[in-house]
Amino acid sequence: MAKNTSCGVQLRIRGKVQGVGFRPFVWQLAQQLNLHGDVCNDGDGVEVRLREDPETFLVQLYQHCPPLARIDSVEREPFIWSQLPTEFTIRQSTGGTMNTQIVPDAATCPACLAEMNTPGERRYRYPFINCTHCGPRFTIIRAMPYDRPFTVMAAFPLCPACDKEYRDPLDRRFHAQPVACPECGPHLEWVSHGEHAEQEAALQAAIAQLKMGKIVAIKGIGGFHLACDARNSNAVATLRARKHRPAKPLAVMLPVADGLPDAARQLLTTPAAPIVLVDKKYVPELCDDIAPDLNEVGVMLPANPLQHLLLQELQCPLVMTSGNLSGKPPAISNEQALADLQGIADGFLIHNRDIVQRMDDSVVRESGEMLRRSRGYVPDALALPPGFKNVPPVLCLGADLKNTFCLVRGEQAVLSQHLGDLSDDGIQMQWREALRLMQNIYDFTPQYVVHDAHPGYVSSQWAREMNLPTQTVLHHHAHAAACLAEHQWPLDGGDVIALTLDGIGMGENGALWGGECLRVNYRECEHLGGLPAVALPGGDLAAKQPWRNLLAQCLRFVPEWQNYSETASVQQQNWSVLARAIERGINAPLASSCGRFFDAVAAALGCAPATLSYEGEAACALEALAASCHGVTHPVTMPRVDNQLDLATFWQQWLNWQAPVNQRAWAFHDALAQGFAALMREQATMRGITTLVFSGGVIHNRLLRARLAHYLADFTLLFPQSLPAGDGGLSLGQGVIAAARWLAGEVQNG
C-alpha cells in the first residue's frame, strides 16, 4: 500500500522507446502492479513518474520490453508530487532537444498478418494494416515528437472505430500513429493507359498484369519497386531493356522462405526484413537473367501488407528492383513515378499515403555482413566507443558514391540511409531533404562539418558552402576508423594496423590511394605500404573499362605483354594512343587502386565486358569465377619490395601458369591475400601491435576476406559486419576521427 507522502520517483528511460508502443506498455504494466503516476514522451526518451517504489516495475520493464523497443539506460531520481496521483495516466508529449532514438520502419507483424487474412475482420485484406509492433515509422515522420499530427497520417482523421483503438490502453493499436482502416485510411489505386481502379479492384488489376508477364510499378514503404515474374525470362529481359540495366543483379521477393538456409531465414523474418544474398542453388526456379555470371542472388520476403497480399495470391517469385531510371534516384511520389517510369512500367499500383523519406531496401549477406544499410536499420542510433563523451554536434558528409551522412553528438551517432551517387541532381535534392529532416527530428545544429580530403567531391564543396568550421579527413583513415567504431575500439585503445582496399580515395599529398596498409588510431594515420601506383588511362573511364587497367598493368610490369593471349581484350582496342598518353602523363593519374587491379585481372581472364554496366561488375564476376574453385596449389606470389607488393613478379608467374580459369582466379585472390597478410604481419610485429583492421569496398569480397583471415589467424581481426565496408560506413569514420581530435584539443569547438 502506498505511503501518504508527496515523495515519489522519476525515471528517465533512454533508448529505442518512441514509436514502439512503449507508453502503452508502461501504462499496462503500471495497471498490473497497481501503480500511480504518469508517463510521457519527450525529446530525451520516455519519462515515468511514480508514487510508489519502482523496483518490481523496473524488473518487469526489462523482462517484457516491446519487440521493437530497446532500453539503453534508466536513470532515477526523487520527485516531489504537488498533488498525489490517484491513477496512472499517459501525459501529452513534450518537446526539447532530441536525444532519444527514432524507430526504423518494421515489417508486418504476425498479429496484423493474421488479422488481415481473417474474413470478417474490419481490416480484412487491408493493405495498410499496422500496429505498435509494425508498419511505417521513419518514412512517414515530418517532425518530432513521434505523434500522429507530425506524420503523414495527419491527412487521415481517425474514424470512430480506429479512434477507440487508438485511445484504448489495452489495445495493441494504443497510440499507434499510423493506425488506419478502409474507412479512414489510405487506399490503393491502379493506373494504366487510361484505366483506373481502386482498392481491391486495383490490387486484382496489378495481379492480372503480373500473371501476364507485364511490369508493374508498386509503391511501397520507402519508394517504388518495379516488379515482374522472376521465372519469366521474357518479362525480365523486357525490364532490363526498358530500364537500361543489362547485367546488374535484380532482387527477388519470394512468397515464403522454404528451402533457404536457417541463417538467411532468420534475417529475412526480422522486423528489418532486408534483402539477403544467398547461393543461387537455393532458388532454382528463377530465370538465368536475374543475376548473370554471379553465384549469389538477393532474396527478400514481403515486408508490408500490400506485398503480402500480392505474393499470397501470385505464389511465385517476383523481381522487386528499385523504381528508378538507370542512374537516377528512386521515385517516392506518385507524380514522380508516373513521369519517370511511364516508359518502363505497364501499370502503376499506387496509394495516397505520402513517403517523406526515400528508403531503399537494405542488403545483407547470409552471414549478417551489411552491404547496404537503409530500410529497417535507419535511423537506429549507434553508440560511440568508450571514451567518447560530450562530443559537440558534428555533421559528417561521407563520400560522393554510396553516400551516407552522419550526425554525431554526445555519445551517439546517427547514420543516414543509403543515398547513392551525389553527382546526380535528383539525389542531391533527396540528400538535402534527408539532412533537413534529420536535423529537424534530432534538433541538431552542427558546430562544425567534416568532409573527405578530395577537394573535387560534391560533398567537399557543400562543406565549404555551409559557413561553418570544417575538418578534412583522409578517405582511408575514415574507412579504418569506421570499422574501429563498429567494434567499440576504445578512444584510448592505441594503434592498429589497417588494410583499406577500394577503388580510389584521396590520400596524403594528393596521392590517389586504394590498396593501403596503414598504422591507425582515431586521431592519426600513417602510411606504411601497399600496392604500387599504376596509371588510370582515361581517368574516370578506367573505372568503367577494365581493359584499360590491364593495359596500364602490362605497360608497367609485363615487357612482353603482347605475346600473351590474356591481353587480347587490350589488343582489340586502339591501345597505342592510350600508351602514349600514359607515357606523357596525359589524363592518366597514378593510383594504388585495388579495385582497378581486380578489373585488370578480370579482363585478362575474359570475365569482364569491354565496358561495365554497373560498379563492381568485373570484380564480382572474378570472385564468382574463383568461388567455383575450392582451392588449388599454385606458383603465384606477390612478394614485398620496399613495403609494396611486387606486381611484376605476380604477372610473370600468373601469366606463365597454365591452369583452368577458375583456378587462376582463385590463385589471384590467394596470392593477393598472402601478400597483404605478410605486409601487415611485418608492420604489426615490429610495433608490438596485435589487432588488425580491414575496410574498404573490396573487403566485401568473401574469398579475399576468408584468405586474409586464414593467413592472419593468430591476430585479433576486425572486419566490418553491421556497417558496410565500403563508402556507406565512411561518414561514421569521419565522425569518430573528428570527435577524437576535438576531445584531444586539436580542434576548436566552433
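Just so you know, the numbers here start at 1 and follow the chain as drawn.
A Cβ is built for glycine as well, from the same backbone N, Cα and C atoms used for every other residue.
At each noted site, the model still has the original residue.
The domain 'Acylphosphatase-like' feature in Swiss-Prot is assigned to 8-92. Note on the domain 'Acylphosphatase-like' (8-92): mean pLDDT across this stretch is 91.
Residues annotated as substrate binding site in Swiss-Prot: GLY19, VAL20, GLY21, PHE22, ARG23. Under the three-state DSSP scheme, VAL20 (substrate binding site) falls in the coil class. The Cβ neighbour count for VAL20 (substrate binding site), using a 10 Å radius and every protein chain shown, is 24.
Other Cβ atoms within 10 Å of the Cβ of ARG23 (mutagenesis position) number 23 in total over all chains. Here the residue is the original one, but Swiss-Prot notes a mutagenesis experiment at this spot, ARG23 to Glu or His: Loss of activity.
For ARG23 to Gln, Swiss-Prot lists a mutagenesis experiment annotated as follows: Diminishes activity.
In the three-state DSSP scheme, CYS109 (mutagenesis position) falls into the coil class. Here Swiss-Prot notes a mutagenesis experiment, CYS109 to Ala, with the remark: Loss of activity.
Around the Cβ of CYS159 (mutagenesis position), 15 further Cβ atoms fall within 10 Å across all displayed protein chains. Annotation note: CYS159 (mutagenesis position) sits in a coil segment as assigned by DSSP. Experimental mutagenesis at this site is recorded by Swiss-Prot as CYS159 to Ala, annotated: Loss of activity.
The domain 'YrdC-like' annotation in Swiss-Prot covers 200-376.
Under its mutagenesis annotations, Swiss-Prot gives HIS475 to Ala the following note: No change in activity. HIS475 (mutagenesis position) falls within a helical segment according to DSSP. Of all the Cβ atoms in the protein chains shown, 26 others lie within 10 Å of the Cβ of HIS475 (mutagenesis position).
Listed in Swiss-Prot is the mutagenesis experiment HIS476 to Ala, annotated as follows: Carbamoyl phosphate-dependent ATP hydrolysis activity diminished in vitro but sufficient for wild-type-like phenotype. Of all Cβ atoms in the protein chains displayed, 31 besides its own lie within 10 Å of the Cβ of HIS476 (mutagenesis position).
According to Swiss-Prot, the mutagenesis experiment HIS479 to Ala carries the following note: No change in activity. Counting every protein chain shown, the Cβ of HIS479 (mutagenesis position) has 33 other Cβ atoms within 10 Å.
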### Query
Looking at the binding-site residues VAL20, GLY21, PHE22, whose Cα is closest in space to that of HIS476 (mutagenesis position)?
VAL20
### Query
Inside 8 A of the center formed by the CB atoms of GLY19, VAL20, GLY21, PHE22, ARG23, which other residues of the chain have their CB, for the recorded substrate site?
VAL17, GLN18, PRO24, PHE25, PRO66, LEU68, ALA69, VAL103, THR132, HIS175
### Query
Among the binding-site residues GLY19, GLY21, which residue has the largest number of other Cβ atoms within 10 Å of its own Cβ?
GLY19
### Query
If you count Cβ atoms within 10 Å of the Cβ of PHE22 (substrate binding site), leaving out that atom itself, what do you get?
27
### Message
Let's check the environment of CYS109 (mutagenesis position): how many other CB atoms sit within 10 Å of its CB?
### Response
20
## Note on the structure
Closest by Cα to HIS475 (mutagenesis position), out of the binding-site residues VAL20, GLY21, PHE22, is VAL20
### Query
Which of the mutagenesis positions CYS109, CYS159, HIS479 has its Cα nearest to the Cα of PHE22 (substrate binding site)?
CYS109
### Task
State the Cα to Cα distance, in Å, between GLY21 (substrate binding site) and HIS479 (mutagenesis position), rounded to an integer.
37
#### Entry: Length of the line joining the Cα atoms of ARG23 (mutagenesis position) and CYS159 (mutagenesis position), in Å
22
### Query
Could you give the Cα-Cα distance between CYS109 (mutagenesis position) and GLY19 (substrate binding site), in whole Å?
15
